[in-house]
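S.K.: One structure, pasted below without further comment.
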Amino acid sequence: MTATDNARQVTIIGAGLAGTLVARLLARNGWQVNLFERRPDPRIETGARGRSINLALAERGAHALRLAGLEREVLAEAVMMRGRMVHVPGTPPNLQPYGRDDSEVIWSINRDRLNRILLDGAEAAGASIHFNLGLDSVDFARQRLTLSNVSGERLEKRFHLLIGADGCNSAVRQAMASVVDLGEHLETQPHGYKELQITPEASAQFNLEPNALHIWPHGDYMCIALPNLDRSFTVTLFLHHQSPAAQPASPCFAQLVDGHAARRFFQRQFPDLSPMLDSLEQDFEHHPTGKLATLRLTTWHVGGQAVLLGDAAHPMVPFHGQGMNCALEDAVALAEHLQSAADNASALAAFTAQRQPDALAIQAMALENYVEMSSKVASPTYLLERELGQIMAQRQPTRFIPRYSMVTFSRLPYAQAMARGQIQEQLLKFAVANHSDLTSINLDAVEHEVTRCLPPLSHLC
């Protein structure tokens with residue numbers, strides 16, 4: 001094998017969404033790709049019915065799939081969501097559209113189905129995928145890694161370039177931390193989450209809009225529901241693990257000791273949602289309570305030998321629906337740098353320099369978005385700011401672009417979207433202060449401030 005051939009070998013740990021996408025992109029460009037996954041092949045039916053985990057696919061992720069030639073196949077399995085349907089007790093559900101029309105929507109996609117499409121795509125491009133083999137250790141000096149199966153049998157492999165796409169609890173990240181200081185900073189969240197289910201029959205009985213992301217805001221806690229193709233919905237309850245010290249009586253998972261306690265909680269706090277959850281007691285007891293955290297790293301790579309991407313590099317909370325989209329965007333950027341750079345060390349350094357600021361930005365915006373989803377969506381002040389923002393977007397479409405639109409419907413770098421969003425937020429807050437409706441607001445004066453503070457964007461990529 002020549003030195004050039006050797007330089008185009010890659011070993012990927014983790015056959016989730018980011019790992020399979022980067023495998024397909026590199027294999028299509030002639031790289032020799034070996035992908036290792038500790039779990040069994042999800043495409044092989046075992047008879048066990050897993051949980052239905054849904055993700056929100058936005059333009060960043062859709063663009064990545066488009067480049068990989070898989071967008072059409074994925075969207076055929078997805079459900080369009082035109083906006084947030086906000087449920088507040090005592091008022092009719094209120095649809096808050098995401099964008100101007102059906103060109104600005106997001107898509108609900110089952111994670112398992114998306115993973116299967118990407119696995120097929122990686123194999124079709126020539127990648128070799130090895131299941132039931134988890135990473136145990138990495139010897140960077142010898143460029144060898146050790147894998148093992150469920151029986152404890154160990155296998156040693158040589159690697160030239162190692163990509164860690166193995167999620168929040170990354171074994172590659174752990175191995176890298178033994179040879180370089182990754183600058184890890186973990187920020188745990190007081191909230192956990194629990195996944196529940198609305199059946200197709202229940203969604204039909206209660207006339208639940210199928211083309212929307214549903215939100216039941218409740219301040220310190222909330223429920224969301226994403227649609228499935230069969231008109232069922234995957235519901236997620238976000239709630240504190242423990243009651244805050246200052247509010248010892250506030251609801252938390254620790255108080256919900258079983259399914260019956262969960263039912264009583266839903267009957268009190270989500271009275272319109274509770275009747276839709278036919279299997280609440282069983283779902284609550286059988287589905288684990290998930291943990292949420294944000295992990296920030298200052299270092300993503302070890303020279304030209306190893307690099308992290310997706311959740312392995314930047315775990316984030318799910319409140320902006322961008323974790324998957326950011327990971328798929330990572331995969332595209334990494335493949336492009338590896339294809340164009342003179343050597344792997346240059347490629348990994350350039351990839352890190354490009355993506356780190358954006359990862360930090362979307363991590364911050366995801367944390368901020370919890371407040372918007374759980375509280376602001378039902379606030380009159382927020383709704384007035386949103387209405388004024390829509391008017392400014394119509395008057396100055398190249399200058400005032402709602403932050404949600406920049407994040408969700410464009411590929412403008414997250415860091416730029418965040419910076420512009422902060423300026424826009426301050427403009428709106430100042431403009432609506434002491435006003436209860438638009439009639440008393442000087443729209444021309446607000447527009448003047450928009451043109452003064454926000455340079456035009458010639459195009460949104």
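Glycine is no exception: its Cβ is also placed from the backbone N, Cα and C atoms.
In case it's useful when we look at the structure, here is the feature table from Swiss-Prot:
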- Leu17, Ala18, Glu37, Arg38, Arg39, Ala56, Arg111, Leu135, Asp311, Met324, Asn325: FAD binding site (BINDING)
- Arg84, Tyr98, Asn369, Tyr404: L-kynurenine binding site (BINDING)
- Arg84 to Ala: Abolishes kynurenine 3-monooxygenase activity (MUTAGEN)
- Tyr98 to Ala or Phe: Abolishes kynurenine 3-monooxygenase activity (MUTAGEN)
- His320 to Ala: Slightly decreases NADPH oxidase activity (MUTAGEN)
- Asn369 to Asp: Abolishes kynurenine 3-monooxygenase activity (MUTAGEN)
- Asn369 to Ala: Decreases kynurenine 3-monooxygenase activity (MUTAGEN)
- Glu372 to Ala or Gln: Strongly decreases kynurenine 3-monooxygenase activity (MUTAGEN)
- Met373 to Leu: Decreases kynurenine 3-monooxygenase activity (MUTAGEN)
- Tyr404 to Phe: Decreases kynurenine 3-monooxygenase activity (MUTAGEN)
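Distances, neighbours, how buried they are, the whole picture for these features please.
M.R.: Counting every protein chain shown, 13 other Cβ atoms lie within 10 Å of the Cβ of Arg39 (FAD binding site). Look at Arg39 (FAD binding site): DSSP puts it in coil.
In three-state terms derived from DSSP, Asn369 (mutagenesis position) belongs to a helical segment.
Classification of Arg84 (mutagenesis position) by DSSP places it within a strand. A 10 Å cutoff on Cβ-Cβ distances gives Arg84 (mutagenesis position) a total of 22 other Cβ atoms nearby, all chains included.
The C-beta environment of Tyr98 (mutagenesis position), restricted to residues of the same chain at least 6 apart in sequence and closer than 8 Å, consists of Met81, Arg82, Gly83, Arg84, Glu104, Val105, Ile106, Tyr404, Ser405, Thr408, Phe409.
Just so you know, the Cβ of His320 (mutagenesis position) picks up 27 other Cβ atoms within 10 Å once every protein chain is counted.
Counting only residues at least six positions away in the same chain, the Cβ atoms of Phe319, His320 sit under 8 Å from the Cβ of Asn369 (mutagenesis position).
For Glu372 (mutagenesis position), other Cβ atoms within 10 Å of its Cβ number 20.
Listed in sequence order, Arg84, Ile215, Pro217, Met222, Ile224, Phe319 are the same-chain residues at least 6 apart in sequence whose CB falls under 8 Å from the CB of Met373 (mutagenesis position).
The number of other Cβ atoms within 10 Å of the Cβ belonging to Tyr404 (mutagenesis position), over all protein chains shown, comes to 21.
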S.K.: Around Glu37 (FAD binding site), how many other C-beta atoms are within 10 angstroms of its C-beta?
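M.R.: 24, counting other Cβ atoms within 10 Å of Glu37 (FAD binding site).
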S.K.: Cα-Cα, whole number of Å: Asp311 (FAD binding site) versus Glu372 (mutagenesis position)?
M.R.: 23
S.K.: Round to the nearest Å and give the CA-to-CA distance linking Asn325 (FAD binding site) with Glu372 (mutagenesis position).
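M.R.: Pair distance, Cα basis, whole Å: 20 Å.
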S.K.: Between Arg39 (FAD binding site) and Glu372 (mutagenesis position), what is the CA-CA distance rounded to a whole number of Å?
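M.R.: Between the Cα atoms of Arg39 (FAD binding site) and Glu372 (mutagenesis position), the distance comes to 36 Å.
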S.K.: For the recorded L-kynurenine site, enumerate neighbouring residues of the same chain (Cβ within 8 Å of the Cβ centroid of Arg84, Tyr98, Asn369, Tyr404, site residues themselves excluded), in sequence order.
M.R.: Gly83, Gln96, Glu372, Met373, Thr408
